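Colleague: If you scroll down you'll find the structure; I have some questions about it.
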Amino acid sequence: MAQGSGDQRAVGVADPEESSPNMIVYCKIEDIITKMQDDKTGGVPIRTVKSFLSKIPSVVTGTDIVQWLMKNLSIEDPVEAIHLGSLIAAQGYIFPISDHVLTMKDDGTFYRFQAPYFWPSNCWEPENTDYAIYLCKRTMQNKARLELADYEAENLARLQRAFARKWEFIFMQAEAQVKIDRKKDKTERKILDSQERAFWDVHRPVPGCVNTTEMDIRKCRRLKNPQKVKKSVYGVTEESQAQSPVHVLSQPIRKTTKEDIRKQITFLNAQIDRHCLKMSKVAESLIAYTEQYVEYDPLITPAEPSNPWISDDVALWDIEMSKEPSQQRVKRWGFSFDEILKDQVGRDQFLRFLESEFSSENLRFWLAVQDLKKQPLQDVAKRVEEIWQEFLAPGAPSAINLDSHSYEITSQNVKDGGRYTFEDAQEHIYKLMKSDSYARFLRSNAYQDLLLAKKKGKSLAGKRLTGLMQSS
């Protein structure tokens, strides 16, 4: 495993203080990491752990790291040590081997040290092309530990659409990387795979996690050398990526020229012309959304019927058993098309309406594609063929109406079927249903009768309850 050392920090930039406002922090973290890995001065014990039929090489536990921080940095409170460990992990210097969320836990969770090549002090600014190569490479290796997470699969589909014209080049680069990796020792390959994954967890974090590579705009303005060098992680050389994957130590820091100033002025003028919403409009939209959903928030509006887990009212169970949607539920379907698609009962009602108009194939196709994304990999190809034959093939029994562009793209995708083969077709059908079928459903007697029936039922129940109270 590639371990950190003082000499290995030489892969950084020429003058740290001139290159990144965060370099002082990186240097301090790297000093801690170097000492943590130094066996001679009492570093953290790095060991290989046996796990059932396999071995997990070069790992440390979260407890060992926390205890080392408390002992060597004179930290008395374990919470403070865990917080410091989480900050170091968030920068990618330490990472959990089985989780995409970079945080520190004071337990037996296994962690691994990042290779110095991937340290943030190297001022990485990886391109989307590199990310596409990485994700594509992961899909080529049939290993459980390398399976894409849901958000990674979505990112891959988005990148595949964005780089459609040069996807063949990306695929070839990924294949070349896989061939190189296969020549490496099994243990070394396992370690490098995890380090590479941790690198991308820092630069393309899990949705909901903070991106620690983003820099404060005020710090950026204070830089004497604002030219950020873009580097390819895999050494890809293109017009947009001609830089070496590592900065050269001897590279001098050049002075700002007139051309640099002109480029900066052009960039700032472009920023001025960008379309930005006024804060008043944003606040107005947020208030409208809050007012619309306030009655569905149990923290603000008491739920009706009340929660049976915290009260003696069991009416909720009766409603669920009856399979009849409440008035609130029916009303919510009218908020947006996504609301009715999220609700199982709403989808069933919408499907019945479409069947009555002999146009249910659009919704059935959309649901089939959603189900395809959740299928096991071994069943995907078969399911893709079934969907094609049912909805898109010439003479299909439930043919859907696609524009020529979407149909052509889908026809090409079917030749090499995957979970996202019908992405363009699904998006087209979604927009079609949202603009046409959904609007007609809200105006239909089926929806209006359902909504009025719930209101009428509620008013009759209220009158019945009032009568019982008066008689008693």
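Backbone N, Cα and C atoms are what each Cβ position is placed from, and that goes for glycine too.
Original residues only: the substitutions mentioned are not part of this model.
Here's the feature list from Swiss-Prot:
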type	residues	note
DOMAIN	40-115	domain 'DEP'
DOMAIN	261-330	domain 'G protein gamma'
DOMAIN	336-441	domain 'RGS'
MUTAGEN	Asp297 to Ala	Loss of interaction with GNB5
MUTAGEN	Trp309 to Phe	Diminishes interaction with GNB5
Colleague: Near the Cβ of Trp309 (mutagenesis position), how many other Cβ atoms are there if near means within 10 Å?
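Modeller: So the number of other Cβ atoms within 10 Å of Trp309 (mutagenesis position) is 6.
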Colleague: If I take every residue in the domain 'DEP' (40-115) and average their pLDDT values, what number comes out?
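Modeller: PLDDT averaged over the stretch: 91.
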Colleague: By a simple count, how many Cβ atoms lie within 10 Å of the Cβ of Asp297 (mutagenesis position), its own Cβ left out?
Modeller: 10
Colleague: Write down the Cα-Cα distance for Trp309 (mutagenesis position) and Asp297 (mutagenesis position), rounded and given in Å.
Modeller: 17
